[in-house]
Amino acid sequence: MGCKGDASGACAAGALPVTGVCYKMGVLVVLTVLWLFSSVKADSKAITTSLTTKWFSTPLLLEASEFLAEDSQEKFWNFVEASQNIGSSDHDGTDYSYYHAILEAAFQFLSPLQQNLFKFCLSLRSYSATIQAFQQIAADEPPPEGCNSFFSVHGKKTCESDTLEALLLTASERPKPLLFKGDHRYPSSNPESPVVIFYSEIGSEEFSNFHRQLISKSNAGKINYVFRHYIFNPRKEPVYLSGYGVELAIKSTEYKAKDDTQVKGTEVNTTVIGENDPIDEVQGFLFGKLRDLHPDLEGQLKELRKHLVESTNEMAPLKVWQLQDLSFQTAARILASPVELALVVMKDLSQNFPTKARAITKTAVSSELRTEVEENQKYFKGTLGLQPGDSALFINGLHMDLDTQDIFSLFDVLRNEARVMEGLHRLGIEGLSLHNVLKLNIQPSEADYAVDIRSPAISWVNNLEVDSRYNSWPSSLQELLRPTFPGVIRQIRKNLHNMVFIVDPAHETTAELMNTAEMFLSNHIPLRIGFIFVVNDSEDVDGMQDAGVAVLRAYNYVAQEVDDYHAFQTLTHIYNKVRTGEKVKVEHVVSVLEKKYPYVEVNSILGIDSAYDRNRKEARGYYEQTGVGPLPVVLFNGMPFEREQLDPDELETITMHKILETTTFFQRAVYLGELPHDQDVVEYIMNQPNVVPRINSRILTAERDYLDLTASNNFFVDDYARFTILDSQGKTAAVANSMNYLTKKGMSSKEIYDDSFIRPVTFWIVGDFDSPSGRQLLYDAIKHQKSSNNVRISMINNPAKEISYENTQISRAIWAALQTQTSNAAKNFITKMAKEGAAEALAAGADIAEFSVGGMDFSLFKEVFESSKMDFILSHAVYCRDVLKLKKGQRAVISNGRIIGPLEDSELFNQDDFHLLENIILKTSGQKIKSHIQQLRVEEDVASDLVMKVDALLSAQPKGDPRIEYQFFEDRHSAIKLRPKEGETYFDVVAVVDPVTREAQRLAPLLLVLAQLINMNLRVFMNCQSKLSDMPLKSFYRYVLEPEISFTSDNSFAKGPIAKFLDMPQSPLFTLNLNTPESWMVESVRTPYDLDNIYLEEVDSVVAAEYELEYLLLEGHCYDITTGQPPRGLQFTLGTSANPVIVDTIVMANLGYFQLKANPGAWILRLRKGRSEDIYRIYSHDGTDSPPDADEVVIVLNNFKSKIIKVKVQKKADMVNEDLLSDGTSENESGFWDSFKWGFTGQKTEEVKQDKDDIINIFSVASGHLYERFLRIMMLSVLKNTKTPVKFWFLKNYLSPTFKEFIPYMANEYNFQYELVQYKWPRWLHQQTEKQRIIWGYKILFLDVLFPLVVDKFLFVDADQIVRTDLKELRDFNLDGAPYGYTPFCDSRREMDGYRFWKSGYWASHLAGRKYHISALYVVDLKKFRKIAAGDRLRGQYQGLSQDPNSLSNLDQDLPNNMIHQVPIKSLPQEWLWCETWCDDASKKRAKTIDLCNNPMTKEPKLEAAVRIVPEWQDYDQEIKQLQIRFQKEKETGALYKEKTKEPSREGPQKREEL
């Protein structure tokens, strides 16, 4: 029956389903097995890994409040009210009841799906970083002495209510504080009043008391109340993090690299190894299922499982033929298990693959599975760009990049999708329709809008189609299709490129723009250039008083007398007289006219009777009507350039770029026949869809606010008492319920159907219709509507004055007409009401009956109009204040739920704006949604409502990548399918995966957690590779992620999520790696074991590895706006106002990339004092948290996600020719590095000024206890032989806690300085996955950014080297202008010739007779290295070569040797590095350093080689061991450092950990 009755009683999972005969047999076998193996007793070994924060635990209650704040501030404050009593004392005192009290309070505001996400979020501790950021901001204040909570009023602090009053009185004398996006502003706060920032812990009694006082002040309009979390007395324990992976990789033991020093294990809490952590499937037995079926046999099952695990765990190598089909066989094994367990099996097989592989080789693969996978792979490649073996994950069609997206950004996607799906569900759109609507791509278009340039107001200087200057150019558009070299600008006699300068002639920037225009014309650039001069257009201002008018009239005079081209030449003469930065004056104009036209009376041109005012009024009219923004403006084919592009150099570059870009557009149009030869080109350009009559930045801005229109209720605005108690969404629903609409054909309302047309655009006009500005807005909207059948209009009243019957006449009349009249009558009547005459007549006492229109039922109207019920206006006023956030009387337009406003009092918003608004809605969303809603067959008025509500919901989504339409792949034989629960909203999740890849190790546990969080329609397609030639997975893996917080049996929080490797094989050598989100820097903090070489046979029970999140990374890209290039060598610092410089960094030339190590909080980014600050200034910044025009760049890190900013810098005017990396780099004279050095006590030492050359910088890297032991011996050998002071630099990333703890003691003993440097491998640089190769990368790829600029030169010495000479000699060695010097490989040991790979093949031809150098010892001249951008060149070459897994096999050595032609190497004399493998014995006596190279012939272990080759090695080793024993004793007795009072003979041991 497919069951192999072998000794172990296994039953292959691939053989048959979980239930049935196999299990009956299996259970019978149990007793036999137990009898056979009852005497076997083997303790199982385990490895656990945890990751905690450096900061203290943050209360879950506070984290919960931040989850709700992300939804809305309203929910945040409601939750604060609901959770007043959940201090940690008010419930029965257990963690469990505290947690459930939080859930109970929060669940009132959350749907069931959101409740699951909320629990997951608390388990992830997502918002711990947010609370910690507030803690850091509070610490920066700092808090006043002895206050548990405190107030900060414009910088002054107190925790006394009385003092608060006094501080409020004087607040206006002090500047307002900078508020952050994450601050919590109380809804009724008055932004004009003094800001009170309240720091406290919600849930505490003190908070409640102060909070009530502040609310009453806020409601009275006296303060702007802002709340920030502050925990006076945090729990002194860290936060356990999750959302990371732990890899246990099997190391090659070809060369033995284990230290033989015995390690004492530490006590480990054995509850860490949980009872219920079984790997579900062992040799075909699904133990979880067995335990459910046979609870009575639990003890025996446990023993059986243990035996089976131990019998399978030892790994025997597989033959090549057994490897070939492993991917398909693993897929077959997964797909044969019951569907509900398939993900569990996939997780188990991929995460424990090395021990599962042998059993998997016995699995048969069906031809159906193989064929279906191969068929699907054609689609995967064609539609998704996936190769066999690649992985991908899609959630509702959104691509989740598994390499770059961490669990925190994935959580954001889930939460956002949930919001939209639940919104659509509430609107009655469900199932497949919901997913179809979701897939609509309705992002606001990125197209740049253009205005029409076919206006007589433009004075065109030239015309390419008629001017004789261009006669020699070809005039056919076919020329566009003629091939040319890239970047060549084609000269064709067509006005393809039109540039309009809209300027105020008297402004100081105009001269520069004139010069640019002149440059374009004189260089025959194919541009038609026009001007619009915007000047004072009042008739009594003439050109003898006003320079602007003078320029305009001078231009017009010459244009009429000669032509526009000469008129422009005259202007250039005028502006040439103006000094840079000054304005043109009337006398400049007069002197040029007198000189060029001496026979004309200047006064007749410029004076009061001038006839040369052409376009004076029209120009201003065009400028105002097009709404293009503040002057000067430059239009290219009608599209305005951005402000920063108007800098003269920038404008030149960007224009050339635009010409090339639009040429491509025209080529396509000509090729497709859209632009025939005889068509006017300008007409063609102006008929493009992005051309609008007016550009209104309010409408086109990317910052958009939307109403939430998804709620539904049966309330209306005419019940004011009920309306006031609704929440924001409820109020919006009531307003929408109460709307009656005007439309072009008439009015369609719930009762009256004289129209069957879905209108995709809905405008709500908000204003005080009893004031002229409100009526004007309404009138313009109605006028626009006359030309459009897509629009419906309704009104919201926002009265400016206190509401009374008398002052709301027109508002009441409009309301009454909407309530009582037919569509046409209402529209005609309201149009009359909106005209100014009506209001004046009514105010003068006219009867409303005079305005009656045909078809109106006046008596019905009058009844409602004269009713004293004012509820609708009261409700509208409250709605405007609380939801729309408008002041009394302010106007706004709400278009399909998008709030445009508040409009300024004098701001124009006319028909053209409504036209633009309608255009945009129809193009991006309206039409698409309308066609979907039509398919739902709902009644017309409801349908128009639905379009509006769906549009608001979808458009409010953050802009992201479009959803991918995946074809329906075949899923009968090759996919895991989990169906969603019926009748509930579900996520559509598609995964493509090869089950024997690193991605599968991460994806399987992630999908298992998702399955517990969300209802999903899941399909996991197998994407197997065939013909494998190598073991596909050589590591065990655990992904740390839990769907909910867990508790211990006594109702306390369990000790955080941890990774557990149970039942591991004991023979292999493992290395442990953490796989964390990109922006995390973690370090190993506590473990006595060597995590680089874990050998379980020598371990007592558990290897517990503890890591700490040391930093969150702030990354950025920086460009010089003038050159568009990264400012190589520019330095930034990051700090706080109290401590301005905490870390600093250098900008790379690659992508202008920089990174800074930070932690949660608010930080200030500055240019580093010295050359960076002298030469540059920060021009603009993006992705930061301070306003663009603020002096300081503030960055708030308040979550665990990546933060990437963009900074543009500009050279100061007097520094344009200075070079950052030029030789005067005394960057450091009194800079940061000095201030950051300190002695052992942590106090700053007085800086003993040392000449730079007086110190030798030695860099080294090590990982694992053996290499750290070698490293200490190398250091000792250097110190014994070198007389000059030494400073060691170590790469911190991979040092063990033991080494980091001992090194200060050793530094004190031997009187040297040291520094730990670190750098996170940038995400854009090809990643290495193997630890050894990553370390090699650090030896060569980041040398320019790893060290501060003060370090001019350093020596790299490998950890396993012994130095026998004074290294000053090497430091001073002349490199003859090369950036670095390496020693070539020895040639003298002849018997090794067969291993010298550089003597043949690629290397022999590439080196062309040069030497191949060894990377164990080198010297780098950093000044030269940076100057020739060696680092950037090395990274560039690495990026290209490293994509090929077969290149750079010795990365740190092959790369510099490969780059020998671009980055020259100076060959050091041979005696600088002797190594027994390659050098003969005779040369050993001359050796200045001895390296313990691996020997590929003998494979001798390093330790044995060291003792045999280097006589002094054992003495050094003993000396260090004695020091370690002494250190350990002092540590245990607490005497560490106490007696170390002797004065160091030279500048003492110094340490600065951060770079």
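Backbone N, Cα and C define each Cβ position, glycine as well.
Around Asp1358 (mutagenesis position), the C-beta neighbours below 8 angstroms that are at least 6 residues distant in the chain are Ser1260, Met1274, Ser1415, Ala1416, Leu1417, Asp1491. Asp1358 to Ala appears in Swiss-Prot as a published mutagenesis result, with the remark: Loss of catalytic activity.
Here the residue is the original one, while Swiss-Prot reports the published mutagenesis Gln1453 to Ala with the comment 4% active. Cβ neighbours of Gln1453 (mutagenesis position) (same chain, under 8 Å, six or more residues apart in sequence): His1413, Ile1414, Ser1415.
According to its DSSP assignment, Leu1455 (mutagenesis position) is helical. One mutagenesis experiment catalogued in Swiss-Prot, Leu1455 to Ala, is accompanied by this note: 2% active.
With a 10 A radius on its CB, Pro1456 (mutagenesis position) counts 22 other CB atoms from all the protein chains. Quoted from Swiss-Prot, the note on mutagenesis experiment Pro1456 to Ala is: 41% active.
Long-range Cβ proximity for Asn1457 (mutagenesis position), meaning a same-chain Cβ under 8 A and a gap of 6 or more residues, is found for Trp1398, Trp1403, Leu1407, Tyr1412, His1413, Ile1465. In Swiss-Prot, a mutagenesis experiment is listed as Asn1457 to Ala, annotated with the note 7% active.
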Quiz item: What kind of secondary structure is Asp1358 (mutagenesis position) part of, going by DSSP in three states?
Solution: coil
Practice problem: List the same-chain residues at least 6 positions away in sequence whose Cβ sits under 8 Å from the Cβ of Leu1455 (mutagenesis position), in sequence order, or say none. | Solution: Ile1340, Leu1341, Leu1434, Gln1437, Tyr1438, Leu1441, Leu1448
